[in-house]
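S.K.: Here you go, one structure.
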Amino acid sequence: MRSVTNAFGNSGELNDQVDETGYRKFDIHEGILFCIELSETMFKESSDLEYKSPLLEILESLDELMSQLVITRPGTAIGCYFYYCNREDAKEGIYELFPLRDINATFMKKLNDLLEDLSSGRISLYDYFMFQQTGSEKQVRLSVLFTFMLDTFLEEIPGQKQLSNKRVFLFTDIDKPQEAQDIDERARLRRLTIDLFDNKVNFATFFIGYADKPFDNEFYSDILQLGSHTNENTGLDSEFDGPSTKPIDAKYIKSRILRKKEVKRIMFQCPLILDEKTNFIVGVKGYTMYTHEKAGVRYKLVYEHEDIRQEAYSKRKFLNPITGEDVTGKTVKVYPYGDLDINLSDSQDQIVMEAYTQKDAFLKIIGFRSSSKSIHYFNNIDKSSFIVPDEAKYEGSIRTLASLLKILRKKDKIAILWGKLKSNSHPSLYTLSPSSVKDYNEGFYLYRVPFLDEIRKFPSLLSYDDGSEHKLDYDNMKKVTQSIMGYFNLRDGYNPSDFKNPLLQKHYKVLHDYLLQIETTFDENETPNTKKDRMMREDDSLRKLYYIRNKILESEKSEDPIIQRLNKYVKIWNMFYKKFNDDNISIKEEKKPFDKKPKFNI
């Protein structure tokens, strides 16, 4: 049966809208609403935050989030609101730092100026928000806040696309608001929660707890997890379980904000045909695993018209090469066949295409094979996709693909697929490989298999060292490398997003400083140590390498024999490397030139 989803689950699902005839494509336009409840403890310095207040940590995290989104997703809308605020420009106790609009330089500058004023001591958070601890009669009721959230998301903004993914980042450290003991008010909040759910608004909660004051999430779990229920027809749990109302420590505020910003971008949706004869079909959708942002590729062409900047658009024309006449409306598509040109109508062209493939995107299983015989490094010619079930059109897809995942894992096999991911592309071969048991992601990886003409042969070498002469040395080098790696552990695994692209960061820092009017000074007489510190601040990869280098150098001076081994292992590794490198050079020097045939002058 069709799975019941709710708006408090995975944010990527909000874009999976499907009509009755087929899959529909949507451009993701995400809106993030920061809602922060002010309290006495929000202004107090915390040792977990290097003696910063949680409120300042939230503001700095918001500034960093906007700096990242303007690079990766500049079309994202962000709004920031504080409730329980006594400022004169606050409406019903809700103060708007900036409204829910697409990221722009004006809002970024306003936030940046506020942070500069706070760091220089020109103003304090207490003074800026005019916060005064008063009784509950001044506190903003959650029903007013929830209604305000809904109205904000439903507001139509001229010149701004409709939001397809709506999220609320809710920050509070008050676990017992005034509504907690009011049964009628709780019921009203549940009804408002249903309204938010119906309008596809989901929550990312940041319930902040402290060592001396842990956060009790009973109240918020009661009102926010209302959308989680069981599918009565199948007895299966809902695909999503509502928002996480688990409290967090103050020190995790920034990392969680930057992690929660991620949205799952659907790359494609299509049916997966398991058996064409019996019409056994399930729905799947694919996500992009990684994207690589590049500097200087995002720009627009504009022109000035009556002192107003307008965006310029390109248009293609077809011209007669002799007369220069515009023949765009007279062109037709023909297929050359010998000395004839065959002109087919759209319907006839469709019939020809359907003779060898389907019109819409599809994937069809044509067989199974051992993983060891199918997954090869030289077949890696395209980006892989992560495949998960899609219950939107084909009910029972989750249960079916879960069984397929278990069987493929048990038999150590992969599925061979034939199909295409876009309606206007040509069919290709694919391998559908299950994720490993240790893998954090549970699903399938889809790899395109190249055709023969897409595989390039390795060049023939005049001299090639197969390593047989150094087999023992290679084995020893591997053991030494394993010992060295034992001293350096990635606690949370390798996450590419944790290592920023220095070229990309430099490009956008120049734009950022220019728009926000931030003065930058460059000392021509910069000392080597100062230059090194500056480079490590700008490049976190260099900073990590510098840390590893220092750890190796410090191990040589250590009195602990176990720590001293690290430096000894590195010296042995360098010895092997130098030996292999010298042998390779000697092989090249011994290479004899070809014997040239004598030339005869006639």
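Cβ atoms here come from the backbone N, Cα and C positions, even for glycine.
Okay, these came from Swiss-Prot:
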DOMAIN    268-483  domain 'Ku'
VARIANT   THR21 to Lys  In strain: ABYS 60 and SK1
VARIANT   GLU50 to Asp  In strain: ABYS 60, DBVPG6044, SK1 and YPS128
VARIANT   THR230 to Ala  In strain: DBVPG6044
VARIANT   PHE368 to Ile  In strain: YPS128
VARIANT   ILE562 to Thr  In strain: ABYS 60, DBVPG6044, SK1 and YPS128
S.K.: Where does GLU50 (variant position) sit by DSSP, helix, strand or coil?
M.R.: coil
S.K.: Under a criterion of Cβ-Cβ distance under 8 Å and sequence separation of at least 6, what residues of the same chain contact PHE368 (variant position)?
M.R.: LEU408, LYS413, ILE414, ALA415, ILE416
S.K.: By the DSSP assignment reduced to helix, strand and coil, which category contains ILE562 (variant position)?
M.R.: helix
S.K.: In whole Å, how far is GLU50 (variant position) from ILE562 (variant position) when you measure between their Cα atoms?
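M.R.: Per the Cα atoms, ILE562 (variant position) and GLU50 (variant position) stand 33 Å apart.
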S.K.: Just how many other Cβ atoms lie inside 10 Å of the Cβ on GLU50 (variant position)?
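M.R.: Around the Cβ of GLU50 (variant position), 9 other Cβ atoms lie within 10 Å.
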S.K.: Tally every other Cβ atom lying within 10 Å of the Cβ atom of ILE562 (variant position).
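M.R.: The answer is 9 other Cβ atoms.
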S.K.: Any idea what the model's mean pLDDT is for the domain 'Ku' (268-483)?
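M.R.: Its mean pLDDT is 85.
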